[in-house]
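Chemist: According to Swiss-Prot, the feature Zn(2+) 1 binding site maps to Cys461, Cys464, Cys485, Cys488. The Zn(2+) 2 binding site annotation in Swiss-Prot covers Cys477, Cys480, Cys507, Cys510. Experimental mutagenesis at this site is recorded by Swiss-Prot as Pro32 to Ala, annotated: Loss of interactions with VPS23A and VPS23B; when associated with A-33; A-35; A-83 and A-86. For Pro33 to Ala, Swiss-Prot lists a mutagenesis experiment annotated as follows: Loss of interactions with VPS23A and VPS23B; when associated with A-32; A-35; A-83 and A-86. In Swiss-Prot, the entry for mutagenesis Pro35 to Ala states: Loss of interactions with VPS23A and VPS23B; when associated with A-32; A-33; A-83 and A-86. The structure shown retains the original residue. Quoting Swiss-Prot on the mutagenesis of Pro83 to Ala: Loss of interactions with VPS23A and VPS23B; when associated with A-32; A-33; A-35 and A-86. Swiss-Prot documents Pro86 to Ala as a published mutagenesis change and attaches the note Loss of interactions with VPS23A and VPS23B; when associated with A-32; A-33; A-35 and A-83. Under its mutagenesis annotations, Swiss-Prot gives Leu341 to Ala the following note: Localizes predominantly to the nucleus; when associated with A-338 and A-343. Swiss-Prot lists Met343 to Ala among its mutagenesis entries, and the accompanying note reads: Localizes predominantly to the nucleus; when associated with A-338 and A-341. In Swiss-Prot, a mutagenesis experiment is listed as Ser530 to Ala, annotated with the note Abolishes phosphorylation; abolishes abscisic acid-induced nuclear import; when associated with A-533. What Swiss-Prot says about the mutagenesis result for Ser530 to Asp is this: Mimicks constitutive phosphorylation; accumulates in the nucleus in the absence of abscisic acid treatment; when associated with D-533. Swiss-Prot documents Ser533 to Asp as a published mutagenesis change and attaches the note Mimicks constitutive phosphorylation; accumulates in the nucleus in the absence of abscisic acid treatment; when associated with D-530. Mutagenesis annotation in Swiss-Prot: Ser533 to Ala, described as Abolishes phosphorylation; abolishes abscisic acid-induced nuclear import; when associated with A-530; the structure shown retains the original residue.
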Amino acid sequence: MQQGDYNSYYHHQYSQFQNPTPNPNPNPNPSPPAPATVAGPTDLTRNTYASAPPFTGGYGSADYSNYSQNYTPYGQNSEHVPPSAPSFTSPSQPPPSPPATSLNPNSYSTFNQPPPPPTIHPQPLSSYGSFDSTAPYQQPTSQHMYYSPYDQHQTSGYSSAPPPSSAPAPNPNPAPYSSSLYSAPPYSSGGSSIPPSYEKPSVKFDQSGYDGYNRSRSDLGSDLYGKRSDSGEYPAFEDSYGDGVYAYQGGKVEPYGSRGTAPKSSNSTLFDDYGRSISFSSSGRDSSVSSNSAKIVRAVPKADVQEDSTGGVQKFRVKLLAETYGQTTTDVLCQIGLDGLRMLDPSTSRTLRIYPLENITRCEKLDSSILAFWSKTPVDIEAKRIRLQSNSYTTNTLLDTVTAAMFQAKEIGGSSRPPTSGKLIEQTAEKKKGLGDWMNIIKPVNEEKDHWVPDEAVSKCTSCGSDFGAFIRRHHCRNCGDVFCDKCTQGRIALTAEDNAPQVRVCDRCMAEVSQRLSNAKETTGRNVSLQSHEDLARKLQEEMERNRKSSSGLREGSGRRMKEVACPTCTVHLQVQVPVSGSETIECGVCQNPFLVSAH
C-alpha cells in the first residue's frame, strides 16, 4: 500500500457497497423523517460494529441533522477533497448494514483524521463518504481544526461543534507514537443524556499506511515485531515481517555455546572454561563439604604448651639404643625444649631420663638414621654417648632442633654476644688438648669399654663367621664393641675429631660409619662457628616453636572437634590432628608431607 492511498482498504472491505456514480445533486437540506426509537443496550450490542460508529440500525437521520445544519452545504467540486471531510448529508436511501466480517481484533478506529498532506490524489466522493463521520470538518481558509465530541455508545448523536474562538490550536509536532493519545474515554451508561466526549489531540499521518483508517503504530500495541502482545492478541499484518523474525530480548539471551548454564538464582551452578563446576551456594555446610573433599588437611607436629619460661617443646618417637652391656633398646618419646632433652615413656609420659642442654657437649649424626649426643654431669669424668635411632628425616630434624636449642639456651643463660669465633676455637682446642692429654695419662692400657661384648660370649667372628681358636684371635671393635677376627678389624681410625685422638681398631662396618661421622662433625663445627648461623638456628627454633604453639592452640580453641595425638607412620613425628566424627579422614603430615588415614576410633 503506497503513501496517500486512503481508499484502498475501504475498497477492499466494502467494494460491494461502493457507488461508482455518486449523486451529482445531493440534497443539502433533507426533510427530517420521523424520529426513530432509540435502540436499547441489546440493540446496540447487536447492531454496532467497530469501524462505523455513527451508522447503526437504531439511528435515523434526525440524530445528526442538527449537526449538519451548523455548516454550509458541501457539494461536489473538482478540487482536491480530502477523503476525511464528510458531507454530513444523509443518503437517499438507508445505508445497508455492513458485513459481519470482523476486522483485525487489535485494530481501533482512531475517529480523528488529521489534515492530510497537501499533495493528495483526488477520488470520487462515495455515497458512504460520511463513513468517517468522526473526522473534523475543515474550512478551506481556516487554520484551526475542530473536533466534535464522540459518544462511544451513540446515545444522543452528535453535538454541535465548539465555536472557533474556543478551539485550541493543535500541536504542529505531536509525538507520533505516544501511547497516551489513546487513553480510555470516560464511560457513561447507555441512557445518559449528556454524551461523554472522546477527544483526542491531532496526530501525524502514519507514514507506514497500514490501512484506510490511517492507524498509528501505537494501535498495534507495544510489540512491533509480530510477537503476541501482553493482552494475548496479535497485531495486524504480523506476516509482513516474514518467518523467523523475532523480537530482540537482550536481557534474556544466553552466551553462545552456554545454553542452559546461565544462572537462574543465587544457588545455581556455573562452569569454567574447562567444564568444571563452580558453585556459588550460600550454604556454609555445602561449601565446607566441598572444601574438605577437595583439600587434604595438613597436620602440624604436636607441641605441648607450658606456662613456664621454657616455651614450646617438640616430641619425637625414637629408639634409645643400648650403650652398655645389659641394656636393651627401648622406644621412647624424645622431648626437645629449652630445658633439655627428656626421654619419656610413650604410654605414661613419665620422664625416664633428662639431659639438660648445658650438659650436652656435642651432637652429631652417626649415619642417616642414628643421632648421637654426648652429655656429662659434674661428677662424670668423660661425657657419655646417647644414641637415638629413627628415620633420616626425623634424624635431621632432631639434629637441627637440638643444635638450635643449645645455642638459644646459651644466649638466654649467658651473654647475648658470644666471643669471636677465632678466640672460641682456640679456647676450645686448648681445653680439648689438655683434657685429651690427661685422659691418655690416666686411661688404663687394657681398658675394656662398657659396651664391649665379653669374649666368652662369642665363639665365631661376627662378620665372617670364622671359629676362634689358637690361631684366630678375638678382637673387639672400639666403636661398636662386637668381637671380630683379625682380618675383619684391619681398620684404624680416631673415634673423635680431636687432634690428639688415638687411632684405634675398628671393624670394617664401623670404619665407614666413623669416617662419615667425622666428616659430618667437621661440617657441623664449621657451620656452628659462624655467629650468623647461631642466630639463624636460634631464630628458627623459636619461630618453629611459636608457630606450632599457635597452631595447636588455634585448633583447640577454634574447633569443637576432639583432638588426638597421632604419630606419623613415615617420620614418626607426633602430630596433633582432629578426630573425624565418623569414618576416617586423610591427614597430611606437616613434616614429611606424606598422607595417612586417621579413623574416628
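Here the Cβ of each residue, glycine as well, is placed from N, Cα and C on the backbone.
So, quick note: what you're seeing has the original residues, none of the substitutions.
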Chemist: In terms of Cα spacing, which of the recorded positions Leu341, Met343, Cys480, Cys507, Cys510 are within 10 angstroms of Cys488 (Zn(2+) 1 binding site)?
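Modeler: Checking each Cα against Cys488 (Zn(2+) 1 binding site), the hits are Cys507.
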Chemist: Using a 10 Å cut-off on CB atoms, tell me which of the binding-site residues Cys464, Cys477 is the least crowded.
Modeler: Cys464
Chemist: Taking the Cα atoms as reference points, how far is Cys477 (Zn(2+) 2 binding site) from Cys461 (Zn(2+) 1 binding site) in Å?
Modeler: 11
Chemist: Of the recorded positions Leu341, Met343, Cys461, Cys464, which sits closest to Cys480 (Zn(2+) 2 binding site) by Cα distance?
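Modeler: Of all the candidates listed, Cys461 is nearest in space.
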Chemist: Name, in the order they occur in the sequence, the residues of the same chain whose CB lies under 8 A from the CB of Cys485 (Zn(2+) 1 binding site) and which sit 6 or more residues away.
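Modeler: Correct list: Cys461, Ser463, Cys464, Ser466, Phe468, Ile472, Arg473, Arg474, His475.
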Chemist: Whole-number Å only: compute the distance from the Cα of Cys510 (Zn(2+) 2 binding site) to the Cα of Leu341 (mutagenesis position).
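Modeler: Checking the Cα atoms of Cys510 (Zn(2+) 2 binding site) and Leu341 (mutagenesis position) gives a distance of 27 Å.
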Chemist: In angstrom units, rounded to an integer, how far apart are the Cα atoms of Leu341 (mutagenesis position) and Cys507 (Zn(2+) 2 binding site)?
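Modeler: Per the Cα atoms, Leu341 (mutagenesis position) and Cys507 (Zn(2+) 2 binding site) stand 31 Å apart.
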Chemist: Quick one, of the recorded positions Leu341, Cys488, Cys507, Cys510, which Cβ has the fewest other Cβ within 10 Å?
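Modeler: Across Leu341, Cys488, Cys507, Cys510, these recorded positions, the one with fewest Cβ atoms within 10 Å is Cys488.
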Chemist: Between Cys507 (Zn(2+) 2 binding site) and Met343 (mutagenesis position), what C-alpha distance do you get in Å?
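Modeler: Roughly 31 Å, rounded to the nearest whole number.
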Chemist: Helix, strand or coil: which one is Met343 (mutagenesis position) in, per DSSP?
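Modeler: DSSP assigns Met343 (mutagenesis position) to strand.
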Chemist: Within 10 angstroms of the C-beta of Cys480 (Zn(2+) 2 binding site), what count of other C-beta atoms is obtained when all protein chains are considered?
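Modeler: Excluding its own Cβ, the number within 10 Å is 18.
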Chemist: Which of the listed recorded positions (Met343, Cys461) has the least company, meaning the fewest other Cβ atoms within 10 Å of its Cβ?
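Modeler: Selected from the recorded positions Met343, Cys461 on minimum Cβ neighbours within 10 Å: Met343.
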Chemist: Going by DSSP, give the three-state secondary structure for Cys510 (Zn(2+) 2 binding site).
Modeler: helix
Chemist: Which are the residues of the chain, Cys477, Cys480, Cys507, Cys510 excluded, whose CB is within 8 A of where the CB atoms of the Zn(2+) 2 site average out, their centroid?
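Modeler: My list of surrounding residues reads Arg478, Asn479, Gly481, Asp482, Phe484, Thr489, Val506, Asp508, Arg509, Met511, Glu513.
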Chemist: So around the Zn(2+) 1 site, Cys461, Cys464, Cys485, Cys488 aside, which residues have their CB within 8 A of the centroid of those CB atoms?
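Modeler: These residues sit around the Zn(2+) 1 site: Thr462, Ser463, Gly465, Ser466, Ile472, Phe484, Asp486, Lys487, Thr489.
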